[in-house]
Structure formats: C-alpha cells, structure tokens
Amino acid sequence: MKKDVRILLVGEPRVGKTSLIMSLVSEEFPEEVPPRAEEITIPADVTPERVPTHIVDYSEAEQSDEQLHQEISQANVICIVYAVNNKHSIDKVTSRWIPLINERTDKDSRLPLILVGNKSDLVEYSSMETILPIMNQYTEIETCVECSAKNLKNISELFYYAQKAVLHPTGPLYCPEEKEMKPACIKALTRIFKISDQDNDGTLNDAELNFFQRICFNTPLAPQALEDVKNVVRKHISDGVADSGLTLKGFLFLHTLFIQRGRHETTWTVLRRFGYDDDLDLTPEYLFPLLKIPPDCTTELNHHAYLFLQSTFDKHDLDRDCALSPDELKDLFKVFPYIPWGPDVNNTVCTNERGWITYQGFLSQWTLTTYLDVQRCLEYLGYLGYSILTEQESQASAVTVTRDKKIDLQKKQTQRNVFRCNVIGVKNCGKSGVLQALLGRNLMRQKKIREDHKSYYAINTVYVYGQEKYLLLHDISESEFLTEAEIICDVVCLVYDVSNPKSFEYCARIFKQHFMDSRIPCLIVAAKSDLHEVKQEYSISPTDFCRKHKMPPPQAFTCNTADAPSKDIFVKLTTMAMYPHVTQADLKSSTFWLRASFGATVFAVLGFAMYKALLKQR
C-alpha cells in the first residue's frame, strides 16, 4: 500500500475547486476565495486510512500547461471537478480533461479518476444521468460524487473516495467491461483460499472461515453472520457452498460481490494480509524478511517450523501412506508460482520404494534448503503462508541462527542440529555410493538412478548418543585445489576405492593441502570393500597414514549389500562433527564408538515405534 496519497483537483475555471479544498480544511464555506489554494497536507492520524494526504489545486490563470503536466505526473489520483449547473464544464470532462490526463500517463497504469459534481446546492436535479455514460465509457473513472462546497455536502466523502481510489484501486482487481475479476486477482485469491483450507478438503468450514476472518479483520464472525454469508452465496450460485463449507467458487463470488458493491477495500485487506502489493505480486518484504546471519553461523529450522511443515505434509498426504505422490506434491506446490523441487530432490532425501518423498525426506529437504540457502527457505515458507497460519510476524521466526562455531569449540559443546560433511575423492571412487547409502539405498537401487537426476547432496537423520541430528553430505568434484567454499564444513569424509591403486594418493594430497593443520576432523573411508583390495601407489599405506596423522583407521564401506548399507560411518562422521574437540585417542577407542552406535540403535528403534504410533493416530 502506498505510503502517502497525492490528490490533484482539475477542471474548468470557477467550478469551485479551490472552494472545495478550503471548505474541507476550515469546515465552513469561505467568503473570499483566492485564485488557487496552496498545497495542503492532511496528517495520517486524521485520515480514515491512516495515510498522509496531499491535496493540490490547479488554476489555469496562475499555472502554465507545463506545470499542469508536471502535477498530473506527480498525482496518485485526479478529481475532475465540474459544476452541476454548468453544461459546458460537464462537456469539458470528456472533450478536454480525460484525454489530456490519459496523454500524460502510461496506458498500462492509468491514473484513477474521480468525477466531482460541485454546486449541487444550486439545482434541484442530479447530473448523474449525464455522467453515467461517461463512467461506462472510461474504466479509469472510479466513481462520481455530487457535492456542495457551500453546504459542506459530501466534502469529506469526496476526499475519502479519492484516497480509497489510490489505496484500494479497482483496476488491478476487476474488469468492468467483462463484469468479472481479472486473472491475476483470481490467481491470488485462489492461493489465499488454498492456504486457508487447512484440512485440504476443498471448502472453508466454519472454523477455517473464523480463523480467516480473525487474521484478516481482527474479529471473528458470529455463527449467524457466518450462516448469512453462506446464504448470500447459495442464493446466487448453486455450487458456492458444499457440506456447509464455502467452496473456492463461493469464495471468489463473495469477493466479486464486494468489488461490484464498491467494497473493494475488503478484498484489498485480504490480499495485503497475505503479502500482495498493488500489482498483485507478493512483496519482497513479505517473501524475504530481514534475517541477520553473522559469520561462522549457520541457519536451521526451529521446533515451530517443523510442526508447521509436519502439518503441511499431513494436509497433502491424502492417502495417508506417509509419502507424497507426484500428484500430492503438485497439489502442495499450487500455492507457489513455480515448482521448486526438481527430480534431483528424490535422490537427495529418503523416498519410498516407488520413489516418492517420505515424511522424513520432506523434512530433510526443508532442513537442507534452510542450511544452504536460507533466503530461498524464507521465500518458500512465504508461499505456504507460514507467518499467517502460525500468526508470527514473518518467516524469520521459523529460523534459528546458530552461534559462532568458535564458541562451540571453546565450550566443547554444540547446540547445532545440522552438520555438513564434505565428501572428497577422485571420480568413480564411490562418493555417490556413500551419499546414497545415507538414504538407505544399496547398489541395486543406486543403479536405477538416471544420470540427469543425480544429486551432489544427500541429507538424513542420524542418532548419536540418543540425539537426532541431520547429516548433510556434499559430493565435492575432483580438482587440484579446493576452493574456500569446498573446505568449509564440520567434518570431512575422504573416500578412496580399495580396488584402484591410484585412488588414495588424492585423498592424502588433499588432506595435507587443506586439512592437516585445520581443526576440521577427517575420516578416511575405504570404499567398495566388497572388491579385491590392491596396494595403493603411495609412500605409506592408508592405515599407516591415519596412524601418522592421528586419525581413526580407514573405515571399510560397501553399498553392494542385499539390504540397506551399514550406517556406521554416518554415526562416526556425525559424532566427529558434534565433538571436534575429542582427542584422536578417543576417536580410535572402540568403547567411544560403541556408546555412540548403541544410542543410535536404541533411538532408531524408539523412533520407529513412535512413528508407527503416529501413523495409527493419523
């Protein structure tokens, strides 16, 4: 909504433009009227819309054509004043003023016009019969007001309508020729309906309508008022109400009715509450609220955000199979201007045997987006109506900014829940196998993945000491030197192929170049351990290398298994990320890993039991 309103009054000489302004300000008819009133500013606190309003007079005797053109270009709304007792001034509305204004304004964003019939005190008839054809001919005319500066009749109403034409314009909402709402308005209201339909049954029930009424207008509707609204819809269209709920068709009809009856401020209140600007686009302020992220801090979703996402998943999981089918996912994204997830997402998070994103996979993808691109996450939550449905100031309330990692190292504990692991190794050493194994996929399932659907990321939950954490794996492409972005992480997984004698040398070189003197813990993984192991062409063996650099011994790993691959290395990687201060002696201790793994096993079993219990409730 505009921050202020600039109203320009034009018209033939002596129709009463200046008198109208002076009568508004002094609340009495002036005995002496100057040729032109000075610009007047009405403060926000005395206007109905709480917006500062500037009223500008035009005098043909005192101002040039150039000055008039400048005033037109600066105005938000123009009042064309005529005298109801002067036919010449009425004729000039169409022969001079409307063409002049339209010549000076962009065709795609015509200025709203108000026709003002002054001096109604001098006649006993109305000029409306003459004016109505003009209003029908020019769609930029918002309304016509007959008034009297002498009797103070409709003076405040005139300026209220002018304000309203700027702050709540009809143009973006409604096409008078077609007598229906414009496509952009229908699209915006359809999104609002889908967000408000919290059980996704295609209708707004009484509870949903009451919530909608409260968040938009700060007041609930009485039961009888709700019934009256539905009766109005029933009276006009047959399929506007179903099962005592308002359908999308009924919802759109109501707003069409508001606009046709001059109540378009009601529709604008709804649109603006859901983040729309005057062009019916979602505002940057709504989609991208301010969120300060200091250096060495990461971004995670908080508990309230996960609850919201859980309810979003449940809303669209219509068959209750704990996975979103392509159609269910498409339905979820109908409130987005585009489909945000590509086929690579299905290979980034957990899916069921049909390749559909599971409940856990859904939450994981949101966790990944928040961590890697928090602005994109805020945008997506905005499309879903997070701040509205949770009654928060903005989507920023869904995000936790973690403390500086240096503080974690000093205090020897972390509050983070998401840990990034960069997976490094030569091409074809088995990195993608490690990523897919995190999602529980063995080699047979991995072979079904199309090349163009592959992902360089994988994310899933891992239990360490009974705590659920997210492990985010990032496959780093092979290169001679790593960039700073490729080095920054919580833990490094250096992968080599036991069957390729040239594979380990790269891991050793990268470790020495970038990680030997850093505080980032590293784990070496001996991939494809089901194959015949060959001697690595390096000065010392991988085992001796680990011993020399006080690292845990190489971890044998294969995804060529009948069932899901072992998750041991993921528990170890997450543990190392959580406790980077732990000594290498502890990391090599079997008791240390046993405690971590035992906690993971117990909580995985408990988690599965709770998951089944939730399923039964659903």
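Note: Cβ is positioned from N, Cα and C throughout, glycine not excepted.
Just the original residues are modelled here, none of the noted substitutions.
If you check Swiss-Prot, you get these features:
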type	residues	note
BINDING	R14, G16, K17, T18, S19, S59, N118, K119, D121, A149, K150	GTP 1 binding site
BINDING	D197, D199, D201, T203, E208	Ca(2+) 1 binding site
DOMAIN	2-168	domain 'Miro 1'
DOMAIN	304-339	domain 'EF-hand 2'
MUTAGEN	T18 to N	Causes constitutive inactivation
MUTAGEN	S156 to A	No effect on PINK1-PRKN-mediated degradation
MUTAGEN	E208 to K	Abolishes the formation of thread-like mitochondria
MUTAGEN	K427 to V	No effect
MUTAGEN	S432 to N	No effect
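Features per Swiss-Prot, on structure.
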residue: R14; record: GTP 1 binding site; CB count, 10 Å: 13
residue: T18; record: mutagenesis position; CB count, 10 Å: 21
residue: S19; record: GTP 1 binding site; CB count, 10 Å: 21
residue: N118; record: GTP 1 binding site; CB count, 10 Å: 32
residue: K150; record: GTP 1 binding site; CB count, 10 Å: 17
residue: S156; record: mutagenesis position; CB count, 10 Å: 14
residue: D199; record: Ca(2+) 1 binding site; CB count, 10 Å: 14
residue: D201; record: Ca(2+) 1 binding site; CB count, 10 Å: 14
residue: E208; record: mutagenesis position; CB count, 10 Å: 18
residue: K427; record: mutagenesis position; CB count, 10 Å: 10
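For E208 (mutagenesis position), the spatially nearest entry among the recorded positions D197, D199, S432 is D197, judged by CA separation. For the domain 'EF-hand 2' (304-339), the number of residues in each DSSP class (helix H, G, I; strand E, B; coil) is 23 helix, 2 strand, 11 coil. Note on the domain 'EF-hand 2' (304-339): residues 191, 194-195, 198-200, 351-352, 354, 356-359, 362-363, 366, 380-381, 383-386, 389-390, 392, 397-399, 615, 618 of its chain, located 6 or more positions outside it, place their CB under 8 angstroms from a CB of the stretch. Residue environment of T203 (Ca(2+) 1 binding site) contains 20 other Cβ atoms, counted within 10 Å of its Cβ in all protein chains. Reported as a whole number, the C-alpha separation between S432 (mutagenesis position) and D199 (Ca(2+) 1 binding site) equals 39 Å. Listed in chain order, the residues near the Ca(2+) 1 site other than D197, D199, D201, T203, E208 are S196, Q198, N200, G202, L204, N205, G245, each with its Cβ within 8 Å of the site Cβ centroid. Note on the domain 'Miro 1' (2-168): mean pLDDT across this stretch is 92. For D121 (GTP 1 binding site), applying a Cβ distance below 8 Å and a minimum sequence separation of six or more within one chain yields S148, K150, N151, K153. Under 8 Å, Cβ to Cβ, and six or more positions away along its own chain, D197 (Ca(2+) 1 binding site) finds T203, L204, E208. Straight-line distance linking the Cα atoms of D201 (Ca(2+) 1 binding site) and K427 (mutagenesis position), rounded to a whole number, equals 49 Å. The closest partner of D199 (Ca(2+) 1 binding site) among the recorded positions, by CA position, is K427; the full candidate set was R14, N118, K427. The distance from the Cα of K427 (mutagenesis position) to the Cα of K17 (GTP 1 binding site) comes to 79 Å.
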